[in-house]
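Report on one structure; see the data block that follows.
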Amino acid sequence: MFAFSKGPAGSSTYDRVAQKFQDGYEKMRAAIEMDELTKHAGSIQEKLRTAELYKEARSLLKEANEFNIMDIPETRRSEIRDKRQNMMKLEKSAQDRLIAICNEVDPNVKQSRSATVGPSRPASAARVTPRPTRATAPEKKNAAKAKENDENRHVCSRGDRCGAHHQPVTKKSDTVHPEPPVQASNRKMETVKRVKVDKASLPMHQNPVNRAALLNGVDKVIGERLLDEVLDNTGVRMDDVAGCHSAKAALEEAVILPALNPNLFKGLRQPVKGILLFGPPGNGKTLLAKAVAGESKQMFFNISASSLTSKWVGDSEKTIRGLFQIARNAQPSIIFIDEIDSILCERSEKDAEVSRRMKTEFLVQFDGATSSADDRILVIGATNRPHELDDAVLRRFPKRIMLNLPDEEARKELITKTLKKHNMMDGLISSDIRYIASNTSGFSNSDLVALCKEAAMVPIREIDRSKLSMTDGEKIRKIRASDFDTALRTIRPSTSQKIMSKLSDFSRSFGC
């Protein structure tokens with residue numbers, strides 16, 4: 001039972017939130033009790049009533065979580081934060097169980113993908129097949145089934161995406177109880193079997209793939225967490241990235257061209273399986289990855305150190321095996337690892353056992369005995385410290401491309417695109433852009449964006465504060481070249497000569 005201490009006088013927001021929390025918990029408990037009673041022999045009507053209770057509980061819990069923490073008295077904020085986390089777990093459990101019940105009473109129910117409920121992992125509760133009942137005649141049986149389906153569609157069409165995920169589930173668990181976060185699974189991995197997935201259905205966010213096929217040979221808990229790392233269409237295209245021409249060409253050869261005619265890219269023409277993007281911070285490495293995700297028709301995994309590491313012994317290796325197995329099941333696919341040096345730095349005797357095993361597992365899965373020459377998996381790594389990577393890691397990235405600081409032409413292009421994107425080019429001419437680009441030598445892409453933002457603030461600072469609230473945005477004067485001179489007094493290059501010297505040395509020795 002969740003108990004709230006009584007709030008101080010006047011803390012109306014706290015009282016309202018506490019009451020909503022309590023109501024949601026009570027409704028959730030009632031739903032679970034009815035679920036327990038009807039899970040084996042309950043009628044369709046009873047199951048639909050259980051679904052209604054889960055919907056009501058989820059609605060109350062969702063309302064309870066819609067508040068501003070700053071409206072809560074400071075002495076109660078810690079308490080509310082703890083209860084908020086618990087209630088979010090309950091809301092997730094209610095949604096999962098609601099999906100399972102809708103699948104039980106009518107597995108064929110379909111629901112619009114524009115429902116208000118966001119995507120979630122498959123229901124952890126089991127699908128219980130309703131027991132067959134006798135009917136005096138086939139006509140009566142069919143009529144009863146049609147009536148049940150109509151009632152089920154009525155329940156499942158009022159805001160919850162009951163049929164959004166049609167994942168096969170097992171018959172081991174019966175109902176969902178409020179539970180703590182999932183801990184490391186110690187179950188052995190299933191025997192790995194290659195599954196051919198219809199490539200026309202990829203990527204998953206554009207046309208749903210059979211999740212059971214993707215998760216074949218993968219621990220379910222780990223697999224569902226990895227599928228959450230699939231990067232949706234970002235809206236970024238290669239043309240949006242200024243400069244970086246060599247990196248664009250390499251990515252086009254490895255990703256886009258083979259998709260147009262795979263038969264041409266076999267044997268010696270087979271695309272590389274590893275591309276390392278390195279360079280000073282803020283020069284478009286991650287943006288290029290987003291552009292690849294936006295233009296390719298492949299499943300794109302956006303992986304960071306936190307996605308692979310775990311405090312539980314053995315979990316990191318399981319996660320890496322699961323990542324590459326899902327990528328094989330869905331190939332062609334792309335794995336992007338940002339700040340790859342944080343997990344694959346040079347191995348040494350000082351490494352912890354967990355770290356050493358994780359690095360070894362990654363290298364084996366990337367290009368080892370378990371990999372195949374026919375695998376169409378591209379691994380893209382991004383780092384600004386390539387000299388710290390292990391030699392075995394570098395060997396697996398035959399394309400090592402440096403994204404250098406933008407030259408004057410690239411700076412002109414980036415400044416122009418940034419200002420046009422925000423409709424702020426009216427007060428500037430081409431000679432102004434050339435002047436700004438010529439005075440920003442050593443600036444990275446992110447430095448130039450920061451410079452544009454600072455210049456855009458100069459006209460705002462000229463407005464009297466007493467008139468600021470009544471000023472129309474369209475009446476603010478246009479940005480001038482002199483505003484960039486003012487901005488240059490505060491915005492400086494963020495890349496030091498020491499960093500550039502190290503990166504240049506690495507590029508001469510190992511770069512393409």
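Each residue, glycine too, has its Cβ placed from N, Cα and C.
Over in Swiss-Prot, the protein carries these features:
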type	residues	note
MUTAGEN	Arg237 to Ala	Does not abolish microtubule severing. Disperse cytoplasmic localization
BINDING	Gly279, Pro280, Pro281, Gly282, Asn283, Gly284, Lys285, Thr286	ATP binding site
MUTAGEN	Trp312 to Ala, Glu or Lys	Abolishes microtubule severing. Abolishes microtubule localization; in association with A-318
MUTAGEN	Trp312 to Phe	Does not abolish microtubule severing
MUTAGEN	Arg321 to Ala	Abolishes microtubule severing. Disperse cytoplasmic localization. Abolishes microtubule localization; in association with A-318
MUTAGEN	Glu339 to Gln	Abolishes enzymatic activity. Abrogates microtubule severing, promotes homohexamerization and promotes association with microtubules
MUTAGEN	Arg356 to Ala	Abolishes microtubule severing. Disperse cytoplasmic localization. Does not abolish microtubule localization; in association with A-318
MUTAGEN	Arg357 to Ala	Abolishes microtubule severing. Disperse cytoplasmic localization. Abolishes microtubule localization; in association with A-318
MUTAGEN	Lys498 to Pro	Abolishes microtubule severing; in association with P-502
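Shown in sequence order, Lys285, Asn384, Met402, Leu403, Asn404, Leu405, Leu503 are the residues of the chain, 6+ apart in sequence, with a C-beta less than 8 angstroms from the C-beta of Gly279 (ATP binding site). Here the Cα atom of Asn283 (ATP binding site) is found 13 Å from that of Glu339 (mutagenesis position).
Comparing the mutagenesis positions Arg237, Arg356, Arg357 by how many other C-beta atoms lie within 10 angstroms of each C-beta, the top residue is Arg357. For the pair Gly284 (ATP binding site) and Arg237 (mutagenesis position), the C-alpha distance works out to 12 angstrom. Sequence-ordered, the extra residues of this chain that approach the ATP site, with Cβ no more than 8 Å from the Cβ center of Gly279, Pro280, Pro281, Gly282, Asn283, Gly284, Lys285, Thr286, are Ala382, Asn384, Leu403, Ser444, Asn445, Ser446. Here the CA atom of Arg237 (mutagenesis position) lies 22 Å from the CA atom of Pro280 (ATP binding site). When Cβ atoms from all protein chains are considered, those within 10 Å of Lys498 (mutagenesis position) total 8, not counting its own. Checked against Lys498 (mutagenesis position) by C-alpha proximity, the mutagenesis positions Arg321, Glu339, Arg357 yield Glu339 as the nearest. Close to Glu339 (mutagenesis position) in the fold, though at least 6 residues off in sequence, lie Ser304, Ala305, Ala382, Thr383, each with a CB less than 8 Å from its CB. Here Gly282 (ATP binding site) comes close to Ser444, Asn445, Ser446, Asp447, Ser494, Thr495: these same-chain residues lie at least six apart in sequence, with C-beta atoms under 8 angstroms from its C-beta.
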